[in-house]
Structure formats: C-alpha cells, structure tokens
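J.: Got a structure for you, written out below as structure tokens; questions coming shortly.
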Amino acid sequence: MRKFAYCKVVLATSLVWVLLDMFLLLYFSECNKCEEKKERGLPAGDVLELVQKPHEGPGEMGKPVVIPKEDQEKMKEMFKINQFNLMASEMIAFNRSLPDVRLEGCKTKVYPDSLPTTSVVIVFHNEAWSTLLRTVHSVINRSPRHMIEEIVLVDDASERDFLKRPLESYVKKLKVPVHVIRMEQRSGLIRARLKGAAVSKGQVITFLDAHCECTVGWLEPLLARIKHDRRTVVCPIIDVISDDTFEYMAGSDMTYGGFNWKLNFRWYPVPQREMDRRKGDRTLPVRTPTMAGGLFSIDRDYFQEIGTYDAGMDIWGGENLEISFRIWQCGGTLEIVTCSHVGHVFRKATPYTFPGGTGQIINKNNRRLAEVWMDEFKNFFYIISPGVTKVDYGDISSRVGLRHKLQCKPFSWYLENIYPDSQIPRHYFSLGEIRNVETNQCLDNMARKENEKVGIFNCHGMGGNQVFSYTANKEIRTDDLCLDVSKLNGPVTMLKCHHLKGNQLWEYDPVKLTLQHVNSNQCLDKATEEDSQVPSIRDCTGSRSQQWLLRNVTLPEIF
C-alpha cells in the first residue's frame with residue numbers, strides 16, 4: 001500500500017510539472033507572437049531599443065570617451081583632420097545610446113497622428129565617416145518611420161574617397177531612402193542646401209549639419225508646430241557634443257538667439273517677457289529673434305514663398321540672420337521648440353578653407369543682409385564694422401523686390417516688437433569714441449571679452465573697438481558689455497549689461513567733461529603708470545586727465 005501511495009504521489013507531481021511546462025510554453029509562444037505583432041504595428045522609430053537601452057562600449061549613453069595615454073599623440077594628429085577627436089568618434093557606435101534629456105513635461109506630451117512628412121537635408125564637405133553616418137542613423141533610429149520621407153545627403157565637392165562610392169553603397173542598405181547628391185564644384189553651405197531643398201519631396205524640409213545626433217522624441221514636436229501654423233519655422237534645442245570627448249551634454253531651454261553689434265549670432269538668456277508670455281511653462285516653444293542656422297525645420301512650400309536662401313551670399317555666414325530677419329519681418333514666426341533636442345559637435349576652429357578667406361565672405365554676406373533688411377540701422381553696423389562698406393556685395397535688386405512683394409515690416413518694427421532687448425542701442429547720447437583730453441587717447445575694448453579690463457589706446461578714428469555708446473540709461477556700452485567698477489580706485493572692467501544701473505551707472509557732465517561713476521562718486525581717469533593701458537576711477541579733481549570728449553563717429557564712405 002505504501003508503495004502504491006508513493007507511486008501515486010510521484011505520478012501526480014510529474015503530471016503537475018508537465019501541465020506547468022505546457023502552460024509556460026504556450027504562454028511565451030503567444031507573448032512572442034504579441035511582441036512580433038506589436039513591433040510590426042509600430043513605426044520603426046518607435047521601437048526604442050537602440051535609443052533607451054544602455055549599451056556597453058565607448059560613448060554609450062553619451063558618456064565621454066577617454067583615450068589611453070599611449071594613443072594621445074596619434075589622437076592629436078587625427079584631431080587636425082576634422083578639428084574634433086576623430087579617434088574618439090571612430091570608437092563610438094553609429095547607433096550609440098543617448099540619455100533622454102527632455103524636460104519631464106515633454107515626455108508625456110501627445111502629438112497628432114497626421115503630422116506632415118519631412119525630408120532631412122544634410123550638407124557635408126570632407127566629413128568624417130563616423131560622424132556623418134552617426135547623424136544618419138540617429139535620424140532613422142529615433143524618428144517615426146512614416147514621418148521621414150527621405151534623407152538627402154548633399155556632397156559639397158568632398159575629396160575623400162570613402163565619401164564617394166563607399167558612401168553610396170552603404171546608404172542603399174538603410175531602411176529609409178537616402179539620396180546622395182553631388183555638387184559639381186565647391187559651392188558652400190547656402191547653395192548646397194538650396195540644391196538639397198530643390199530635390200526634396202517631403203512636406204517639410206529639416207536641415208541638419210553633418211555632425212549631429214538626434215535624441216528620442218526630437219522630430220514630432222517640430223512637425224507639430226508646423227502643422228499648427230505652416231508659417232512657423234522651428235529649431236530644436238541644440239545640445240553640445242564635445243569636440244574633445246564626444247560627451248553628450250544637454251543644452252539649455254533658458255537661452256535664445258540674438259546678435260551683437262558686429263552681427264555675430266549669440267546666445268542670450270530668455271527674457272522675462274518671454275517667460276511671462278508662456279506663463280512659466282518651459283515646455284512651450286520660445287519665440288527667438290534669430291536662429292543659429294544649422295538645425296531647423298520649415299514647411300517646403302513656405303520656404304519657397306519667403307525666398308529660400310539669398311543665393312547671392314557665398315559659402316557660409318550671415319545666412320542665419322538674413323533668414324531670421326526675413327521670417328519675422330515678413331509675417332512668419334521663429335521658435336525654439338524646447339521639447340526637441342538634437343546634439344551638435346561644436347568645434348573651436350573650422351577645418352575648411354574658403355577662397356578669399358572667411359572674413360571677406362562674411363563681410364559680403366553681412367553687407368547684403370544689412371542693405372536689404374536693416375534700413376537705417378545698417379549705418380550703426382557700418383560704424384562698428386567699417387570694412388564691410390568696402391566689399392563688392394553684388395546685385396541685391398531681386399532681394400529688395402522680394403521684400404516689397406511680401407510687404408515686409410521695417411527693421412525698427414523688428415527691434416521694437418521681436419527683439420526689444422537687442423544689443424543695438426536705439427536711444428543714446430553719443431555713439432563713437434571717448435577721447436581723453438590730456439593724453440588724446442581713446443577708450444578701446446582691445447577685442448577683450450567679458451570680465452576683462454577696458455583699455456585705452458591711440459585714437460585711430462576707424463570705429464570698431466573704439467566705438468562706445470553712452471546710452472539714455474547712462475550706461476557706457478561696447479556691444480553687449482558695459483563699463484563696470486566694483487571697488488574704489490579700481491580698474492574699469494567690461495561686464496554683461498544688466499540694465500539695473502548700480503555699478504554700471506555713469507553721469508556725464510558736458511560742461512566739466514567728466515564721467516562720474518555714480519555708485520562710487522569717483523571719476524573716470526586716464527591710465528596709471530603701473531598699467532599704461534587700463535583706465536581707472538579716482539576721486540574727482542577736475543584735472544584734464546579726468547576730462548573726456550564723447551564724439552559721434554561719422555559714417556564711413558560707402559561704396
């Protein structure tokens with residue numbers, strides 16, 4: 001009996017295990033089918049394994065790449081090729097994982113299903129294989145498949161063999177149509193982008209540089225804004241990819257685009273008025289006066305309507321401000337979409353050379369945008385950069401005609417309504433040199449940067465570094481920097497203008513010719529013997545060394 005009972009227990013236990021095995025087999029078989037159905041039903045870009053799963057390997061999750069000491073010399077030599085750490089880039093996978101750097105409120109936003117399609121246009125010239133293909137793979141892996149019409153790679157006359165047939169063979173295997181378009185000769189970013197835009201088929205054109213990495217959820221918020229209003233031109237937050245280590249660092253949603261006196265693009269803090277307009281919701285787009293220009297999306301038809309790029313501009317430089325002014329002045333809107341993040345390798349120097357040099361090219365381009373879009377404010381720019389007035393800027397009649405056709409607003413409207421915190425002083429007592437009566441020398445910013453001392457040098461009468469504005473707010477400005485003194489008998493430093501008076505408040509007496517620093521009650525004096533090129537403040541004595549002539553610079557002769 002015992003033996004029979006024991007057999008029954010063994011048999012029953014075995015039966016339980018058999019039934020359990022069958023259940024598990026059927027369960028996981030069905031789960032696999034469900035997963036297969038789920039993956040087939042989702043757009044390729046929504047399967048986020050390549051995006052969110054941490055991988056092992058150099059640079060994964062955006063971590064910095066550390067080069068061993070024994071390879072440092074080779075790394076330095078390779079760095080010169082593209083002006084970034086090529087060795088580090090080649091160690092990183094094309095589909096490396098990146099952190100989700102979006103604001104928490106962005107991660108739960110829901111976008112319409114019927115968003116427009118986009119063609120992604122990427123111009124390259126002698127780009128590194130690894131950075132170019134990492135850009136392409138990040139677009140494919142992190143974008144809903146049905147939203148990507150195509151990727152258009154425009155080769156601006158590259159000389160490297162691997163960017164010829166090997167590139168064409170590689171991109172044919174990708175799951176998104178990728179077209180390689182060749183420029184017959186070196187044409188520059190502007191004309192190469194125009195070529196890419198001309199062959200694109202998507203409802204939206206998205207321009208990217210050739211050394212970018214898109215993050216999860218980058219595309220939908222851009223397309224959603226254009227669907228909401230086709231005259232809205234949108235930029236992602238541009239995250240920083242280190243040129244030294246390829247570390248991925250989130251960009252700030254608290255900065256927007258502006259420009260300085262020399263029409264150089266600059267990032268500035270988002271002003272309080274824009275925060276108030278968004279009611280403090282940082283997930284809402286920021287209206288930006290200008291864009292950096294490398295990364296943006298625009299409705300394809302609208303791009304044509306507002307005049308694409310100025311084809312009379314050469315190579316690169318100034319085109320971002322020109323299109324920014326045009327968008328705003330001609331009825332469009334320019335935004336930074338804070339829920340979209342795209343990384344960009346920021347280089348300290350360019351590896352490219354340009355016929356005639358970059359200075360000549362940028363001067364020509366800036367002259368064109370000033371003549372067409374800046375009205376009387378162009379004269380302010382010419383005083384700051386008199387060399388611009390000497391360049392041949394070509395025929396602008398078609399661009400002037402475009403402005404009239406589109407019935408665009410004046411530049412004064414742009415400054416008052418879109419960029420009231422512009423660095424261009426609209427109300428001032430003087431704009432020009434500040435000359436010391438005793439030494440006959442002029443204040444000079446010496447091309448120094450923020451937190452450095454203002455200088456004094458022989459007056460040259462050519463504007464540029466010796467142009468200062470004594471504003472209606474009683475600031476002494478040189479570009480976006482104001483003369484600031486923080487201690488008695490101290491030197492005069494240049495700090496960002498804060499418009500709060502304090503250490504940046506100066507009182508000019510046109511009779512005594514003194515510039516009195518109000519907070520300290522001392523007067524601006526000539527340089528001391530200890531430091532012959534740095535003025536300071538001293539107790540007011542009425543001496544000639546404390547007398548200054550504020551002279552308006554006359555407009556240079558314009559050709």
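Note: Cβ is positioned from N, Cα and C throughout, glycine not excepted.
No noted substitution is present; original residues retained.
Taken from Swiss-Prot, the feature substrate binding site applies to Asp156, Arg186, Trp316, Arg347, Tyr352. Feature annotation from Swiss-Prot assigns Mn(2+) binding site to Asp209, His211, His344. The domain 'Ricin B-type lectin' annotation in Swiss-Prot covers 429-551. Experimental mutagenesis at this site is recorded by Swiss-Prot as Cys106 to Ala, annotated: Loss of enzyme activity. Here the residue is the original one, but Swiss-Prot notes a mutagenesis experiment at this spot, Cys212 to Ala: Loss of enzyme activity due to absence of interaction between UDP moiety and UDP-GalNAC. One mutagenesis experiment catalogued in Swiss-Prot, Cys214 to Ala, is accompanied by this note: Loss of enzyme activity due to absence of interaction between UDP moiety and UDP-GalNAC. Under mutagenesis, Swiss-Prot gives Cys235 to Ala with this note: No effect. Here Swiss-Prot notes a mutagenesis experiment, Cys330 to Ala, with the remark: Loss of enzyme activity. For the mutagenesis experiment Cys339 to Ala, the note given by Swiss-Prot reads: Loss of enzyme activity. Swiss-Prot gives this note for the published mutagenesis Asp444 to Ala: Induces a strong decrease in activity; loss of function; when associated with A-484 and A-525. Quoted from Swiss-Prot, the note attached to the mutagenesis of Gly455 to Gln states: Induces a decrease in activity. Quoted from Swiss-Prot, the note attached to the mutagenesis of Phe457 to Ala states: Little or no effect. A mutagenesis experiment is reported in Swiss-Prot for this position, Asn465 to Ala, and the note states: Little or no effect. Quoted from Swiss-Prot, the note attached to the mutagenesis of Gln466 to Ala states: Induces a decrease in activity. According to Swiss-Prot, the mutagenesis experiment Phe468 to Trp or Tyr carries the annotation: Little or no effect. Swiss-Prot lists Asp484 to Ala among its mutagenesis entries, and the accompanying note reads: Loss of enzyme activity; when associated with A-444 and A-525. According to Swiss-Prot, the mutagenesis experiment Asp525 to Ala carries the following note: Loss of enzyme activity; when associated with A-444 and A-484.
What does the local environment look like for each feature on the list?
T.: Shown in sequence order, His125, Asp156, Ala157 are the residues of the chain, 6+ apart in sequence, with a C-beta less than 8 angstroms from the C-beta of Arg186 (substrate binding site).
Long-range Cβ neighbours of Asp209 (Mn(2+) binding site) (same chain, at least 6 residues apart, Cβ-Cβ under 8 Å): Ile122, Val123, Thr135, Gly294, Leu295, His344. The DSSP secondary structure for Asp209 (Mn(2+) binding site) is coil.
There are 19 other CB atoms within 10 A of the CB of Cys106 (mutagenesis position), with all protein chains counted.
Remark: Cys212 (mutagenesis position) has Thr135, Ser138, Leu295, Val342, Gly343, His344, Val345 as non-local neighbours, by Cβ distance under 8 Å and separation of at least 6 in sequence.
On its own chain, Cys214 (mutagenesis position) has Thr135, Ser138, Val139, Arg142, Ser143, Leu208, Val342, Gly343 as residues at least 6 apart in sequence with a Cβ closer than 8 Å to its own Cβ.
According to DSSP, Cys235 (mutagenesis position) is assigned to a strand segment.
For Cys330 (mutagenesis position), the same-chain residues 6+ apart in sequence whose C-beta sits under 8 angstroms from its C-beta are Ile306, Arg403, Leu406, Gln407, Cys408, Lys409.
Its own atom aside, the Cβ of Cys339 (mutagenesis position) has 25 Cβ atoms within 10 angstroms in the protein chains shown.
When other Cβ atoms within 10 Å of the Cβ of Asp444 (mutagenesis position) are tallied across all protein chains shown, the result is 24.
Under the DSSP three-state reduction, Gly455 (mutagenesis position) is assigned to strand. Sequence-distant neighbours of Gly455 (mutagenesis position) (same chain, 6+ residues apart, CB-CB distance under 8 A): Leu443, Asp444, Asn445, Met446, Arg448, Gln533, Val534.
Taking Cβ-Cβ distances under 8 Å and a sequence gap of 6 or more within the same chain, the neighbours of Phe457 (mutagenesis position) are Gln441, Cys442, Asp444, Met446, Gln466, Gln533.
Residues within less than 8 Å, Cβ to Cβ, of Asn465 (mutagenesis position) and separated from it by at least 6 positions along the same chain comprise Asp444, Asn445, Met446, Ala447, Thr478.
Taken residue by residue with DSSP, Gln466 (mutagenesis position) is part of a helix. Its own atom aside, the Cβ of Gln466 (mutagenesis position) has 25 Cβ atoms within 10 angstroms in the protein chains shown.
Sequence-distant neighbours of Phe468 (mutagenesis position) (same chain, six or more apart, CB under 8 Å from its CB) are Ser430, Leu431, Gly432, Glu433, Ile434, Leu443, Ile476, Arg477, Thr478, Leu483, listed in sequence order.
Taken residue by residue with DSSP, Asp484 (mutagenesis position) is part of a strand.
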J.: Rounded to the nearest Å, what's the C-alpha distance separating Asp484 (mutagenesis position) and Cys339 (mutagenesis position)? Just drop the number here, would you?
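T.: Here the two Cα atoms are 37 Å apart.
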J.: Helix, strand or coil by DSSP: which one applies to Tyr352 (substrate binding site)?
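T.: The residue in question, Tyr352 (substrate binding site), is coil (DSSP, three-state).
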J.: Which of the recorded positions Cys106, His211, Cys235, Cys339, Asp525 has its Cα closest in space to the Cα of Arg347 (substrate binding site)?
T.: His211
J.: May I ask which of the binding-site residues His211, Trp316, Tyr352 is closest to Cys106 (mutagenesis position) if we compare their C-alpha atoms?
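T.: Closest by Cα distance to Cys106 (mutagenesis position) among the binding-site residues His211, Trp316, Tyr352: His211.
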J.: Quick one: pull the CA-CA distance for His211 (Mn(2+) binding site) versus Tyr352 (substrate binding site), whole Å only.
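T.: Counting only the Cα atoms, the answer is 15 Å.
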J.: Can you tell which of the recorded positions Trp316, Cys339, Tyr352, Asp525 lies nearest to Cys235 (mutagenesis position) in space, using Cα positions?
T.: Cys339
J.: Please name which of the recorded positions listed here, Trp316, Tyr352, Asp525, is nearest in space to Cys339 (mutagenesis position), Cα against Cα.
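T.: For Cys339 (mutagenesis position), the spatially nearest of the recorded positions is Trp316.
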J.: What are the DSSP helix, strand and coil residue counts for the domain 'Ricin B-type lectin' (429-551)?
T.: 9 helix, 55 strand, 59 coil
